[in-house]
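Visitor: OK, Swiss-Prot features for this one:
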type	residues	note
VARIANT	A126 to T	In strain: OMZ409
VARIANT	E136 to D	In strain: OMZ409
Amino acid sequence: MKKTKFFLLGLAALAMTACNKDNEAEPVTEGNATISVVLKTSNPNRAFGEDESKVAKLTVMVYNGEQQEAIKSAENATKVEDIKCSAGQRTLVVMANTGEMKLAGKTLAEVKALTTELTAENQEAAGLIMTAEPVEVTLVAGNNYYGYDGSQGGNQISQDTPLEIKRVHARMAFTEIKVQMSPSYVNKYNFAPENIYALVAKKESNLFGASLANSDDAYLTGSLTNFNGAYSPANYTHVDWLGRDYTEPSNNAPQGFYVLESTYAQNAGLRPTILCVKGKLTKHDGTPLSSEEMTAAFNAGWIVADNNPTTYYPVLVNFNSNNYTYDNGYTPKNKIERNHKYDIKLTITGPGTNNPENPITESAHLNVQCTVAEWVLVGQNATW
């Protein structure tokens, strides 16, 4: 019996020693804490609907160094409250509309390295993914509040300045397409639009960073045709959801697509983002071109074949060209930026091109006017 008691006492002593060693190895915290985070989101764009700004799922992660200390989500909310964590220096990472993305247990470096791809679901505008850059905070024991008005008491962080999350996507759209042939063509040609395409669109972008554009050279197109032009990507996939039948665009019914951030760098295989309208070149009265007229138009590079009057009017979005003008003194950047709207007014002044993925000549028969804003609107005017 005594041997048994001594044996149990020995086990208890060993257990206490082990516990003490474990406690010594753990980081010392100032006490238990909670953090509540409230968001500031961009105003919705009425033309595309409330879905552009909808936060279907909001996720907040708390990091102690590289390690995830807490993660909590809320459905259909712009705040996540009472996230249980520990006091001390911490990093907050906030994301919205992450869908089935697995975030639990990821290190801070792993989260910062996350990417996303352009999908058909993005084009419905519902639940566009949003992120905020990681922010460092000092949490105290008790209740902490980020972005609140101060009435809650506790430790107020960034009082009255909620954390702002921004859409990862941008939107490019025609808000007007009009045919206004120049004197040289007004009595010869007209144009009958049939389709609108995102002709060249980046497939992937980062989710965090000063720029979300990455060096991945994969692109998507809504067109079935391979053009092999100077702007044609080497890595190119057709998806039918980046093309649609023509509907006359307006400010209240823009016609376009959601796209990802991208940068143009020809030598690196990175291409401009192109929005394009496709249709038929016709006689000035809308009747079909004659065989002779089609042959002449084909030889001029305006239509795709001497028996096919299909023509294209491409617009390189947020691009510098003498054919493009921008509203409000905006300077084009030759790239797509997250959380921007690129609203494009296209004026067609003559025949189009049979290769919309080649550079546009300064004498092209198009004018582009673009308005840029964050959820910023960029107004671009294009004249062909």
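Glycine is treated like the rest: Cβ placed from N, Cα and C.
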Visitor: If you count Cβ atoms within 10 Å of the Cβ of A126 (variant position), leaving out that atom itself, what do you get?
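Guide: A126 (variant position): 14 neighbouring Cβ atoms within 10 Å.
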Visitor: Under DSSP, is A126 (variant position) part of a helix or a strand, or is it coil?
Guide: coil
Visitor: C-alpha of A126 (variant position) to C-alpha of E136 (variant position): distance in Å?
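Guide: Cα of A126 (variant position) to Cα of E136 (variant position) measures 30 Å after rounding.
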Visitor: May I ask which residues of the same chain, at least 6 positions away in sequence, place their Cβ under 8 angstroms from the Cβ of E136 (variant position)?
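Guide: Result: Q89, R90, T91, L92.
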